[in-house]
Amino acid sequence: MSKKYTQQQYEKYLAQPANNTFGLSPQQVADWFMGQAGARPVINSYGVNASNLVSTYIPKMQEYGVSYTLFLMYTVFEGGGAGNWINHYMYDTGSNGLECLEHDLQYIHGVWETYFPPALSAPECYPATEDNAGALDRFYQSLPGRTWGDVMIPSTMAGNAWVWAYNYCVNNQGAAPLVYFGNPYDSQIDSLLAMGADPFTGGSITGDGKNPSVGTGNATVSASSEANREKLKKALTDLFNNNLEHLSGEFYGNQVLNAMKYGTILKCDLTDDGLNAILQLIADVNLQTNPNPDKPTVQSPGQNDLGSGSDRVAANLANAQAQVGKYIGDGQCYAWVGWWSARVCGYSISYSTGDPMLPLIGDGMNAHSIHLGWDWSIANTGIVNYPVGTVGRKEDLRVGAIWCATAFSGAPFYTGQYGHTGIIESWSDTTVTVLEQNILGSPVIRSTYDLNTFLSTLTGLITFK
């Protein structure tokens, strides 16, 4: 895992003048803004549309010498609308959208005129530890004034942390107060590139606002490509067609999204599992165009080199037990069993572990379907499936087996719609002991449950031959 852009590129982007529009017209940026999910709260709260953006709101930004391109990106990736446009304030400070906008622009001028320290903490998060102590402030102090970095660096922890405290972010993944957020600087840079701008020199790449990454080429789209596009569209729609669950306090979430409540607005971020699922869906669509789709597109250590399943479980069980108290991968239960399967059979089912991936053949999102959603046959495993209306059997249990629990199970897991998963450590006639992650946001823990209750929740097992 590495930064998406180089340190030099991030710094060049943040050193751009805060009034730089990157050669994009008000209409181009207004049209982009209206199509962004993160703009919906502002659109709904203040009645914003492309027309009044161009006629009313953007001229106000220009009056204050603030780039409409940068300001509207800031709004989108903060999910503004709870506290004015950019969510600097907890609640709206004006009676309408224009007043709220003007107060945000006045805040930006205040940041330019008064020193505010770089943000490396937030109310809901632990402070981040820099990779190179003091490097962020040294860069911040070196800026000539009225740059975009002068606005962003004292205002948002997330981008600063991922650029200047990268190792902290990688090693402290999880729900708040850990690192639950992505990098808004990446999102801003990506958006500028998509609109045809050069984030690092401040100009336009194409000069006509077209996406530089889209070639002209052959405009003919094959029927198979169109079919794959429709499959991907449907899969993405299904992926996001789930409710957010109330986790605690102001926090909500599901396996796709994390959300924190600001007044009446939920600020949402894509989870690593959500991103992983999207990447896998895209990979699967690409796989369907492979002339030999039956051949796995990932490589793993040869199974003969790994020894028998029981030997591999025995060799790795102590390692798994040593992870108790730690967050693995993105902190989800899915990542934990992905980490385990990679060590025992050479393949993972979670991108967040950084291991070779099994091919996806079905449901790659829900923990209750892990045994059916991935092509375990290439990993020399055994699959036990318990159809709806049946319960697990004690005689099927194996040390090191991955178990899958049903959605909305009640005791002992009280699962939501995604179910749950973990690793069997041991069992007796009356109890079972498992290693699991993300019980109410927990790291890897050891839990002991009533055996019959545990068996009643099972949808399947994955054992290692």
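Glycine is no exception: its Cβ is also placed from the backbone N, Cα and C atoms.
Substitutions noted, but not modelled.
Taken from Swiss-Prot, the feature active site, for amidase activity applies to Cys333 (among others). Within 10 Å of the Cβ of Cys333 (mutagenesis position) there are 28 other Cβ atoms, across all protein chains.
Neighbours of His420 (mutagenesis position), defined as other CB atoms within 10 A of its CB across all chains, total 26. In the three-state DSSP scheme, His420 (mutagenesis position) is classed as strand. Residues annotated as active site, for amidase activity in Swiss-Prot, with experimental evidence given as evidence: His420 (among others).
Residues or ranges marked as domain 'Peptidase C51' in Swiss-Prot: 308-465.
In the three-state DSSP scheme, Glu78 (mutagenesis position) is classed as helix. Among the mutagenesis results in Swiss-Prot, Glu78 to Ala has the note: Complete loss of glycosyl hydrolase activity. The residue drawn here is the original one.
For Asn87 to Ala, Swiss-Prot lists a mutagenesis experiment annotated as follows: Almost complete loss of glycosyl hydrolase activity.
Long-range Cβ neighbours of His88 (mutagenesis position) (same chain, at least 6 residues apart, Cβ-Cβ under 8 Å): Asp104, Tyr107, Ser155. The secondary structure of His88 (mutagenesis position), as reduced to three states from DSSP, is coil rather than helix or strand. A mutagenesis experiment is reported in Swiss-Prot for this position, His88 to Ala, and the note states: Almost complete loss of glycosyl hydrolase activity.
Looking at Swiss-Prot, the entry for mutagenesis of Asp104 to Ala says: Complete loss of glycosyl hydrolase activity. Of all Cβ atoms in the shown protein chains, 26 besides its own fall within 10 Å of the Cβ of Asp104 (mutagenesis position).
In the three-state DSSP assignment, the secondary structure recorded for Cys268 (mutagenesis position) is strand. Quoted from Swiss-Prot, the note on the mutagenesis of Cys268 to Ser is: No effect on amidase activity.
Secondary structure at Cys333 (mutagenesis position), as computed by DSSP, is helix. Experimental mutagenesis is annotated in Swiss-Prot for Cys333 to Ser, with the remark: Complete loss of amidase activity.
DSSP assigns Cys345 (mutagenesis position) to a helical segment in the three-state reduction. Counting every protein chain shown, 24 other Cβ atoms lie within 10 Å of the Cβ of Cys345 (mutagenesis position). Under the heading of mutagenesis, Swiss-Prot lists Cys345 to Ser and annotates it as follows: No effect on amidase activity.
The Cβ of Cys404 (mutagenesis position) has 28 neighbouring Cβ atoms from other residues within 10 Å, across all protein chains displayed. DSSP assigns Cys404 (mutagenesis position) to a strand segment in the three-state reduction. One mutagenesis experiment named in Swiss-Prot is Cys404 to Ser, and its note says No effect on amidase activity.
Quoted from Swiss-Prot, the note on the mutagenesis of His420 to Ala is: Complete loss of amidase activity.
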Nearest recorded site to Cys333 (mutagenesis position) by CA-CA distance, among mutagenesis positions Cys268, Cys345, Cys404: Cys404
Integer Å distance between the CA atoms belonging to Glu78 (mutagenesis position) and Cys268 (mutagenesis position): 9
Close mutagenesis positions near Cys404 (mutagenesis position), where close means Cα within 10 Å, chosen from Glu78, Asn87, Cys345, His420: His420
Of the mutagenesis positions listed as Glu78, Asn87, Cys345, the one whose CA lies nearest the CA of His420 (mutagenesis position): Cys345
Distance from Asn87 (mutagenesis position) back to Glu78 (mutagenesis position), taken between C-alpha atoms, in Å: 7
